[in-house]
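K.L.:
Encoded as structure tokens, here's the structure I'll be asking about.
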Amino acid sequence: MASEKHFKYVILGGGVAAGYAAREFAKQGVKPGELAIISKEAVAPYERPALSKGYLFPQNAARLPGFHVCVGSGGERLLPEWYSEKGIELILSTEIVKADLASKTLTSAVGATFTYEILIIATGSSVIKLSDFGTQGADSNNILYLREVDDADKLVAAIQAKKGGKAVIVGGGYIGLELSAALKINDFDVTMVFPEPWCMPRLFTADIAAFYESYYTNKGVKIVKGTVAVGFDADANGDVTAVNLKNGSVLEADIVVVGVGGRPLTTLFKGQVAEEKGGIKTDAFFETSVPGVYAVGDVATFPMKMYNELRRVEHVDHARKSAEQAVKAIKGKESGESVVEYDYLPYFYSRSFDLGWQFYGDNVGDTILFGDSDPTSAKPKFGSYWIKDGKVLGAFLEGGSPDENKAIAKVAKTQPPVANIEELKKEGLQFASKI
């Protein structure tokens, strides 16, 4: 008979959100044995962004236990011992294959069952694989993805095995840009391929993208736009040797890294909870349509108060904050204390080579570009504002200081009126500093 365990609270998923939720439970007061984290990964929760950045450095690379949560936000590092000391059970390397919300039961791949009173769904996303589309040769060796530490270890091993070789990066989003830089720093010959007219099209304007594309080109990264990978060639050992593109060209490759997005992991809950916009629908406290079941991070579609609409956000900042909000709401319900509704200011950032940008707010409306966006400058510093209905709704800054980044965040939060767009262009960062 497979084992059954009961907990008052269960967090399903072992990523960033799980770690920040555990810290909030400890802060609010949780008794030993009340809380469990069930994760299919073999390690305690860690800061996932390190995998596409410091983990791949050729020197002084980041390794666990160095980047367990909550170091990414300047907090204490929660090692496995921390969970034991708090009486929080870490149930690792455990895949849940069935969730029955009516009977409050989770079943693992080996038939173990876990029952709970309150569930936090923090399952995150899975990477979209080219094999999902039946791309020919997509299961060849050294075609890699990046989501978990295991994936990063495979990539590091491939980087070492194929030293100085040719890398093709499929995808022009965050992962594409960060990994192209990482492979270049590791002395690979790097080509980036994506179907859109410019990189990071969901956020960047053509002007912003032009800077990064030129900067990368100057660093020796080749960029192929407007086409996709339709197949891969492999040698007798099954190792990838080339990428065939839809435009007819063929790129030699020793390593291929694919970053074409993720899918929220909601399958276990299909038909049991209300869904919207590809995620599990929640209220401002991250409670779902099923009382006592909460969803946080990538999987949650929640009311974004600032813009008065339901949104789903895939970003580490929201994973941290939504997890904390859900725990505050759970504990608030128990103690009868009211909790403030989640009021999230969208925030995205990235770092690659010597660059680092931040974006706050909403990228809708007309845009202006200000500052020095010359990719050959020693220290480029430039930004953009998004203006709609006479107000600034979004702000982007490359190369900003901590104070300057705070200033653009304040602009996005307060949405100041703009009388004259030409004036705003001239003022640039000064406009933000005055708010």
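Even glycines carry a Cβ here, placed using N, Cα and C.
These figures come from a predicted structure and were not determined experimentally.
According to Swiss-Prot, the FAD binding site annotation covers G14, G15, V16, A17, E41, R48, K53, I96, R147, E148, D298, V316, Y349, on the basis of experimental evidence. Annotated NAD(+) binding site per Swiss-Prot: G172, G173, Y174, I175, G176, L177, E178, E196, R202, G261, E314, H315, Y349, in sequence order, evidence recorded as experimental evidence. If you look up Swiss-Prot, you'll see Y174, I175, G176, L177, E178, R202, G261, E314, H315, Y349 marked as NADP(+) binding site, on the strength of experimental evidence. Sequence annotations record features per position, and here Swiss-Prot assigns L-ascorbate binding site to R320, R351. Among the mutagenesis results in Swiss-Prot, C70 to S has the note: Slight reduction of catalytic activity. The residue drawn here is the original one. While the structure shown retains the original residue, Swiss-Prot records the mutagenesis experiment C70 to A with this note: No effect on catalytic activity. What Swiss-Prot says about the mutagenesis result for G72 to N is this: Slight reduction of catalytic activity. Swiss-Prot lists E196 to A among its mutagenesis entries, and the accompanying note reads: Reduces catalytic activity 2-fold. The mutagenesis experiment R320 to A is recorded by Swiss-Prot, whose note states: Reduces catalytic activity 5-fold. Looking at Swiss-Prot, you'll find the mutagenesis Y349 to A, F or W noted as follows: Abolishes catalytic activity. According to Swiss-Prot, the mutagenesis experiment R351 to A carries this note: No effect on catalytic activity.
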K.L.:
If you draw a 10 Å sphere on the Cβ of G261 (NADP(+) binding site), how many other Cβ atoms land inside?
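P.N.:
I get 14 for this one.
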K.L.:
How many neighbouring Cβ atoms, not counting its own, are there within 10 Å of the Cβ of Y174 (NAD(+) binding site)?
P.N.:
22
K.L.:
What's the CA-CA gap between D298 (FAD binding site) and E314 (NAD(+) binding site) in angstrom, rounded?
P.N.:
5
K.L.:
Quick check for the class: what is the C-alpha distance, in angstrom and rounded, between G14 (FAD binding site) and Y174 (NAD(+) binding site)?
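P.N.:
Roughly 22 Å, rounded to the nearest whole number.
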K.L.:
What's the CA to CA span in angstrom from R202 (NAD(+) binding site) over to G72 (mutagenesis position)?
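P.N.:
It is 25 Å, counting Cα to Cα.
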K.L.:
Among G14, G15, V16, A17, E41, R48, K53, I96, R147, E148, D298, V316, Y349, recorded FAD binders, what is the largest CA to CA distance in Å?
P.N.:
32
K.L.:
Out of these recorded positions, G14, G72, G172, G176, which one has the fewest other C-beta atoms within 10 Å of its own C-beta?
P.N.:
G72
K.L.:
Nearest to V16 (FAD binding site) by Cα, among Y174, E178, E196, E314, R351 (recorded positions)?
P.N.:
E314
K.L.:
Using a Cβ-Cβ cut-off under 8 angstroms and a sequence gap of six or more, which residues of the chain neighbour E178 (NAD(+) binding site)?
P.N.:
S52, K53, S350, R351, S352
K.L.:
Between E196 (mutagenesis position) and Y349 (mutagenesis position), what is the CA-CA distance rounded to a whole number of Å?
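P.N.:
Roughly 21 Å, rounded to the nearest whole number.
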K.L.:
Rank the recorded positions K53, R147, R202, R320, R351 by how many other Cβ atoms lie within 10 Å of each Cβ and give me the one with the fewest.
P.N.:
R202
K.L.:
In angstrom units, rounded to an integer, how far apart are the Cα atoms of G261 (NADP(+) binding site) and E41 (FAD binding site)?
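P.N.:
Each residue's Cα considered, G261 (NADP(+) binding site) and E41 (FAD binding site) end up 20 Å apart.
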K.L.:
For the binding-site residues E41, D298, which one has the sparsest Cβ surroundings, going by other Cβ atoms within 10 Å?
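P.N.:
Relative to the other binding-site residues in E41, D298, E41 has the fewest Cβ atoms within 10 Å.
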K.L.:
What number of additional C-beta atoms lies within 10 angstroms of the C-beta atom of C70 (mutagenesis position)?
P.N.:
18
